[in-house]
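These notes concern the structure reproduced below.
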Amino acid sequence: MLPSLALLLLAAWTVRALEVPTDGNAGLLAEPQIAMFCGKLNMHMNVQNGKWESDPSGTKTCIGTKEGILQYCQEVYPELQITNVVEANQPVTIQNWCKRGRKQCKTHTHIVIPYRCLVGEFVSDALLVPDKCKFLHQERMDVCETHLHWHTVAKETCSEKSTNLHDYGMLLPCGIDKFRGVEFVCCPLAEESDSIDSADAEEDDSDVWWGGADTDYADGGEDKVVEVAEEEEVADVEEEEAEDDEDVEDGDEVEEEAEEPYEEATERTTSIATTTTTTTESVEEVVREVCSEQAETGPCRAMISRWYFDVTEGKCAPFFYGGCGGNRNNFDTEEYCMAVCGSVSSQSLLKTTSEPLPQDPVKLPTTAASTPDAVDKYLETPGDENEHAHFQKAKERLEAKHRERMSQVMREWEEAERQAKNLPKADKKAVIQHFQEKVESLEQEAANERQQLVETHMARVEAMLNDRRRLALENYITALQAVPPRPHHVFNMLKKYVRAEQKDRQHTLKHFEHVRMVDPKKAAQIRSQVMTHLRVIYERMNQSLSLLYNVPAVAEEIQDEVDELLQKEQNYSDDVLANMISEPRISYGNDALMPSLTETKTTVELLPVNGEFSLDDLQPWHPFGVDSVPANTENEVEPVDARPAADRGLTTRPGSGLTNIKTEEISEVKMDAEFGHDSGFEVRHQKLVFFAEDVGSNKGAIIGLMVGGVVIATVIVITLVMLKKKQYTSIHHGVVEVDAAVTPEERHLSKMQQNGYENPTYKFFEQMQN
């Protein structure tokens, strides 16, 4: 009985220990996580059985943005309240990766860093603090950085204290995978090294491994590397053979694999650097890549005699190694160097090194050069109707390439820190500074590429919108010029033109919102241009609508439809203006080529500007009535200007008919010189307030109010003074007037009597008489 009870208690304790110790994941066997490997279907953790499963839809592959990762977490875990994501601290080995269109696969194994899907309110991780270790934390409320930044901060802090980073976790979330602090545990070097198994320490003794095969040829591991590479190659061959067998069984899948998109092949190729499998390189290619690298001393200043393979000479040559960083063309002895690189033909090495090699100690992934650059490919391809889809693909490839480069740099950083453990503190700081500069340069390069991508996309969208608007306006004018004009055809052309103008306005506002979020200073500079463009749209639409009055018969017949159209557009303008500040986050992938606002409900925000705002400035027209058109018995229509009175100086060629109308004349609108300086907009409390432009008409009322205010203030002051004076005069203490001719003794006696003094003699005689 007792052994059975002990087994039950042990099983219950084991299940309890497997549960994730977070409030949001209470009762779950595993923590919600997702993993991505470009070219393969995404994987997610089954929280009920703790196993990795493929994408349920069978279509989702690697995601390029943090917003997309959060959305995918919410899709695969609909029963959980996923509020944020964070990159995991440690990589995991996941099997059974599948390509698109396959539900079950085997022998596909990759090592990746997953993303944790955080449930409910954020709760910091519970870190274990071993003996002789210290728990530390850092918070900065003015900083909102990624998981990678805070990991670097924790490592630097522990390194300054001559300790190793044992574990860490994020604090104070401020965005998607962004935080304001970090908690971490630093352990002494001796304690950390004792707690790690010696076999594991030879492979990787750092706290975080960023994936990838960390091959060190300088440590005499040639046989191990070649053996591992051969095993991987055999596994890949078997994997491809198994897939070929499956393809033979299903002819449709053969066609699908043969017609695999170029983009998917590119993503699969560029993901090699983040895994431990060599899916496209043979052992010879790996060795050729190593032996073709130039000798790198590294950022440290040690003088260690090493050997490297010289491509031009075809033999190994000595050089001095600094002790950290560098590359893999680094061998202890000449014999070992020749054993690795001597078997590779010099012609293949010269072919590999025909292009200039980077001089930087941090070697970026070489697989990116095998495919065209994502941004360059997008920029070289002319725009078409699928501009938005091409832009989204280019953006995802750019983010994937940036993540790949950052992962490679972090692996190099880890390797350099392992090698620099026994070096002086100055050398350690030099290593940290070098890689910090490298990370910053990669971030800046990615930011420049993003900006170039966005600017090109915006320019193409604007050109396409201009073409659409021009074509719609020409069709509208042609319909008006038809003999006889068909009212319903005219209305359809007018509706298309209005939609084209609406797209232009939507594109302008979204572009300004993106610039405002990325670069507020630049947004302030282009603010007047944005307002001017909105004003141009307003003027252009008023002129186009005024043309309808030249054909009164058509205007009268379609008046109801036009009024309804104008009301819808006015409601659209009100919705846009009312929601300008309600949702400030807009990805730079949204643009005017996406579905209209009535379908997507995307909101924008305008910065407050100096000056006055008129609601009509963003409402492109005013409703009109055909009854206001005067009758003309001679069929000569006097056009009615539907624009505001202040803007009626623009000529519309009254009475000239529509035979000589040109689209360019409508598109070119004269703007007031003052509008560039005073944009005429003001936002208060998320509402738009109209101020009359003609302030002179209210000067009389203002002067009257000022005079009345002065009079009222004067009366109040006089009243207060009188009340104060009355208060002081009403207070008295029974003062009795004394004749000025009396003697000083009598005056003194009078004052004493006023204060209650009684002459004792008088009091004695009064008592005697009584």
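Residue 1 is the first one shown; counting continues down the chain.
Each residue, glycine too, has its Cβ placed from N, Cα and C.
Some features that Swiss-Prot has for this protein:
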- 28-189: domain 'E1' (DOMAIN)
- 96-110: heparin binding site (BINDING)
- Glu183, Cys186, Cys187: Zn(2+) 1 binding site (BINDING)
- Ser656 to Ala: No chondroitin sulfate linkage to isoform L-APP733 (MUTAGEN)
- His677, His685: Cu(2+) 2 binding site (BINDING)
- Gly704 to Val: Little oxidized neuronal proteins. Scarce amyloid-beta protein 42 aggregation. No neurotoxicity (MUTAGEN)
- Tyr757 to Gly: No DBB1 binding (MUTAGEN)
- Asn759 to Ala: Some DBB1 binding (MUTAGEN)
- Tyr762 to Ala: Some DBB1 binding (MUTAGEN)
- Lys763 to Arg: Loss of ubiquitination (MUTAGEN)
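His110 (heparin binding site) has a Cβ environment of 21 other Cβ atoms inside 10 Å.
The recorded positions in question are Asn96, Asn759, and the one with the fewest Cβ neighbours inside 10 Å is Asn759. Predicted-model confidence for the domain 'E1' (28-189) is 84, expressed as mean pLDDT. Residue pair Lys106 (heparin binding site) / Gly704 (mutagenesis position) shows a Cα separation of 89 Å.
Apart from Glu183, Cys186, Cys187, the residues listed for Zn(2+) 1, the same chain places the Cβ atoms of Leu127, Val129, Cys133, Lys134, Phe135, Leu136, Ala154, Cys158, Thr163, Leu165, His166, Asp167, Tyr168, Phe184, Val185 within 8 Å of the centroid of those Cβ atoms. Take the CB of Glu183 (Zn(2+) 1 binding site) and look out to 10 A: across all protein chains shown you find 20 other CB atoms. Nearest neighbour of Tyr757 (mutagenesis position) by Cα distance, taken over the recorded positions Asn96, Cys98, Cys187, Gly704, Lys763: Lys763. Cα-Cα distance from Lys763 (mutagenesis position) to Glu183 (Zn(2+) 1 binding site): 93 Å (rounded to the nearest whole number).
When secondary structure is read from DSSP and collapsed to three states, Lys763 (mutagenesis position) falls in the helix class.
Cys187 (Zn(2+) 1 binding site) sits 31 Å from His110 (heparin binding site), taking the CA atoms of both as reference points.
For Gly704 (mutagenesis position), the count of additional Cβ atoms within 10 Å of its Cβ stands at 10 [all protein chains shown]. Residue pair Glu183 (Zn(2+) 1 binding site) / His110 (heparin binding site) shows a Cα separation of 30 Å. Rounded to a whole value, the Cα-Cα separation of Asn96 (heparin binding site) and Gly704 (mutagenesis position) is 85 Å. A Cα-Cα distance of 82 Å separates Cys98 (heparin binding site) from Gly704 (mutagenesis position).
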